[in-house]
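Asker: Input: one structure, supplied below.
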Amino acid sequence: MLTEVCKMGTNKAFFTNEVPEDRYIAAEKISSLKKPATVMIIGDVDTGKTTLTIYLANELISRGFRVSIIDSDVGQKSILPPATISLAFVDTHFSSLEDLTPFAHYFVGTITPSQFFGEMVIGVMKLAELAKKFSDVVLIDTTGMIYGPGVELKRMKIEAIKPDLILALERENELTPIIKGFEDITLKLRVSDKVKEFSRSERKELRREKWKRYFENSRIVTFNVNDILVTGTSMFQGKPIEEGEKNLLERLFKWLILHGRKLGERYFVVKVDTSEGPRVVDKNVVRYFDFSKLSNLLLGLLDKEGFCQGVGILKAINFSEGRLEVLTPVKDISIITEIRFGRIRVREDGEELGLLDREVL
């Protein structure tokens with residue numbers, strides 16, 4: 001049987017050969033599709049999506065097909081690093097997605113897709129287009145976000161990617177709002193009784209181990225914002241605020257402003273409070289960000305094609321010199337043309353320090 005177990009503290013899903021009958025039916029269905037074929041696997045958390053992906057990839061390899069896998073479960077990534085969508089090509093049998101060598105990544109910048117629908121859809125689209133050039137079958141493993149906004153996210157992915165087959169792992173028709181209208185390309189599969197459920201704390205611990213492993217053998221690299229494209233933040237958009245404007249804002253709100261930009265008629269400032277107490281700030285006029293929250297912020301290091309070559313942790317920033325000091329395991333920095341700011345703070349030991357709302361930065 002296929003089992004979901006915790007092994008060495010880093011992964012949940014592993015391959016075995018005994019599977020429910022409907023998994024064989026799924027493999028037969030995929031084998032009969034016109035190639036290249038794209039298959040999207042959906043289901044709630046802890047329904048065996050990754051386990052199914054592993055089984056199908058191994059079975060299809062045995063049948064002589066070229067297979068690729070897109071791991072888009074940003075919060076429970078098997079193909080490192082977290083907070084990205086990753087593509088790997090399968091050239092031999094394997095037992096865990098962690099065994100695969102990633103070919104390309106797309107940076108999302110957080111471990112929850114709720115405020116990042118654009119990145120989630122575009123990332124899977126770009127990687128699927130790339131994968132189809134070299135694969136007979138593209139298997140897309142997805143997040144367990146299937147309720148509320150998750151319905152719209154899954155439907156947007158289906159509309160954008162146009163999969164040839166949707167494999168729906170469900171218990172009691174909970175996927176109906178997602179697959180309604182796509183029944184002709186959907187195959188429903190039952191959730192195995194052997195699937196293990198993981199608590200929030202267990203998931204966080206799994207992520208901690210993966211962050212820690214990813215940042216092993218990292219080094220500090222310096223980037224200059226004047227020499228590289230910086231996205232995912234308003235910090236370097238618009239024009240610098242004038243000294244008089246800076247002084248006025250500091251007096252009004254009891255701030256020390258370390259960096260400020262004027263974006264049309266609005267201001268964006270990075271500040272430190274100089275006194276305690278409440279402040280009434282019209283965020284339609286002034287957006288502000290606490291300097292301390294820049295520490296250990298996750299950054300994506302992108303190439304000219306928009307693919308993520310790896311991620312880094314912001315360790316220091318010098319606004320006057322435009323200098324960013326980034327801890328990263330990425331070796332070839334020469335191909336990095338863009339730095340994209342994420343919305344999770346994490347240390348290199350894997351400890352997550354918190355998520356940021358998309359609009360704050």
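Cβ coordinates come from backbone N, Cα and C, glycine included.
Dumping what Swiss-Prot says about this protein:
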- G43, D44, V45, D46, T47, G48, K49, T50: ATP binding site (BINDING)
- K49 to A: 100-fold decrease in kinase activity against both DNA and RNA (MUTAGEN)
- D73 to A: Abrogates kinase activity against both DNA and RNA (MUTAGEN)
Asker: For D73 (mutagenesis position), just count the other CB atoms lying within 10 A of its CB, please.
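Answerer: I count 24 other Cβ atoms within 10 Å of it.
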Asker: Write out the long-range same-chain contacts of T47 (ATP binding site), meaning residues 6 or more apart in sequence whose Cβ is under 8 Å from its Cβ.
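Answerer: In sequence order, the residues whose Cβ lies under 8 Å from that of T47 (ATP binding site) (at least 6 apart) are G144, L169, E170, R171, V191, V195.
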Asker: Counting every protein chain present, what is the number of Cβ atoms, excluding its own, within 10 Å of the Cβ of G43 (ATP binding site)?
Answerer: 25
Asker: Around the ATP site (G43, D44, V45, D46, T47, G48, K49, T50), what further same-chain residues have their C-beta within 8 angstroms of the site's C-beta centre?
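Answerer: Close Cβ neighbours, site residues excluded: G144, L169, V191, V195.
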Asker: Rounded to a whole angstrom, what is the C-alpha distance between G43 (ATP binding site) and K49 (mutagenesis position)?
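Answerer: Roughly 7 Å, rounded to the nearest whole number.
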Asker: Between G48 (ATP binding site) and D73 (mutagenesis position), how far is it from one CA atom to the other, in Å?
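Answerer: Each residue's Cα considered, G48 (ATP binding site) and D73 (mutagenesis position) end up 13 Å apart.
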Asker: Sequence order is fine: just name those binding-site residues in D44, D46, T50 with a Cα within 10 angstroms of D73 (mutagenesis position).
Answerer: T50
Asker: Can you see whether DSSP assigns T47 (ATP binding site) to helix, strand or coil?
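Answerer: Coil, per DSSP.
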